[in-house]
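Novice: What Swiss-Prot records for Met33, Phe34, Ser35, Gln59, Tyr101 is N-glycoloyl-alpha-neuraminate binding site, and it gives experimental evidence as the kind of evidence. As a published mutagenesis entry, Ser35 to Ala appears in Swiss-Prot alongside the note: Reduced toxicity of SubAB5 for Vero cells over 99%, no longer binds to Vero cells, decreased binding to human colon sections. A mutagenesis experiment is reported in Swiss-Prot for this position, Gln59 to Ala, and the note states: Reduced toxicity of SubAB5 for Vero cells by 87%. Where Swiss-Prot documents Tyr89 to Ala as a mutagenesis experiment, the accompanying text is: Decreased localization to host endoplasmic reticulum lumen, nearly complete loss of toxicity of holotoxin on Vero cells, SubAB5 complex about 60% less stable. For the mutagenesis experiment Thr92 to Asp, the note given by Swiss-Prot reads: Poor localization to host endoplasmic reticulum lumen, nearly complete loss of toxicity of holotoxin on Vero cells, too little SubAB5 complex forms to test its stability. Quoting Swiss-Prot on the mutagenesis of Thr93 to Asp: Decreased localization to host endoplasmic reticulum lumen, loss of toxicity of holotoxin on Vero cells, SubAB5 complex about 50% less stable. Quoting Swiss-Prot on the mutagenesis of Thr93 to Ala: No longer localizes to host endoplasmic reticulum lumen, about 5% toxicity of holotoxin on Vero cells, SubAB5 complex about 60% less stable. Among the mutagenesis entries in Swiss-Prot is Gly94 to Ala, noted as: 50% toxicity of holotoxin on Vero cells, too little SubAB5 complex forms to test its stability. Quoted from Swiss-Prot, the note on mutagenesis experiment Gly94 to Asp is: Holotoxin does not form. Under natural variants, Swiss-Prot gives Lys102 to Glu with this note: In strain: O29.
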Amino acid sequence: MTIKRFFVCAGIMGCLSLNPAMAEWTGDARDGMFSGVVITQFHTGQIDNKPYFCIEGKQSAGSSISACSMKNSSVWGASFSTLYNQALYFYTTGQPVRIYYKPGVWTYPPFVKALTSNALVGLSTCTTSTECFGPDRKKNS
């Protein structure tokens, strides 16, 4: 390998390692988490020729959260089928879960007004209202 090729390859590798487009992970954010939630509502539909589903969940204290997933939309769209199957299972069984969501993703006004702007980004099982498996999204103090 010539010196020129070496520096070209090293430069390319250096640029790739500095790329800010890192993997999106459910545990990255510091907000958007409700624990000990029972999914009480389930809705499916289609928008812009893409299927979507939405859930609403309630905590025992009465707080509620809604979130939606849309196939092949947003960075979380690739998880649509997995999230759909898990959400439907948890809705059917009534098992308490932790709902991870990203606020403000959906922006179409009629959709947001009727459902939510929150994107569903993950689900975890819970053994109590506060003890759940998976990342714990705590806001920075």
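Here the Cβ of each residue, glycine as well, is placed from N, Cα and C on the backbone.
In this structure the noted substitutions are not present, so the sites keep their original residues.
Quick one: where do these features end up spatially?
Specialist: A sphere of 10 angstroms centred on the C-beta of Phe34 (N-glycoloyl-alpha-neuraminate binding site) encloses 19 other C-beta atoms.
Long-range Cβ neighbours of Ser35 (mutagenesis position) (same chain, at least 6 residues apart, Cβ-Cβ under 8 Å): Gln59, Arg98, Cys126, Ser129, Thr130, Cys132.
Under the three-state DSSP scheme, Tyr89 (mutagenesis position) falls in the helix class. In the shown protein chains, 13 other C-beta atoms lie within 10 A of the C-beta of Tyr89 (mutagenesis position).
A 10 Å cutoff on Cβ-Cβ distances gives Thr92 (mutagenesis position) a total of 10 other Cβ atoms nearby, all chains included.
With a cut-off of 8 Å between CB atoms and residues at least 6 apart in sequence, the same chain places nothing near Thr93 (mutagenesis position).
Taking Cβ-Cβ distances under 8 Å and a sequence separation of 6 or more, the neighbours of Gly94 (mutagenesis position) in its chain are Val38, Ile39. In this structure, Gly94 (mutagenesis position) belongs to neither helix nor strand by DSSP; it is coil.
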Novice: Using the alpha carbons only, what distance in Å do you get between Tyr101 (N-glycoloyl-alpha-neuraminate binding site) and Tyr89 (mutagenesis position) once rounded?
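Specialist: That comes out at 18 Å between the alpha carbons.
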Novice: Around Tyr101 (N-glycoloyl-alpha-neuraminate binding site), how many other CB atoms lie within 10 A of its CB?
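Specialist: The answer is 26.
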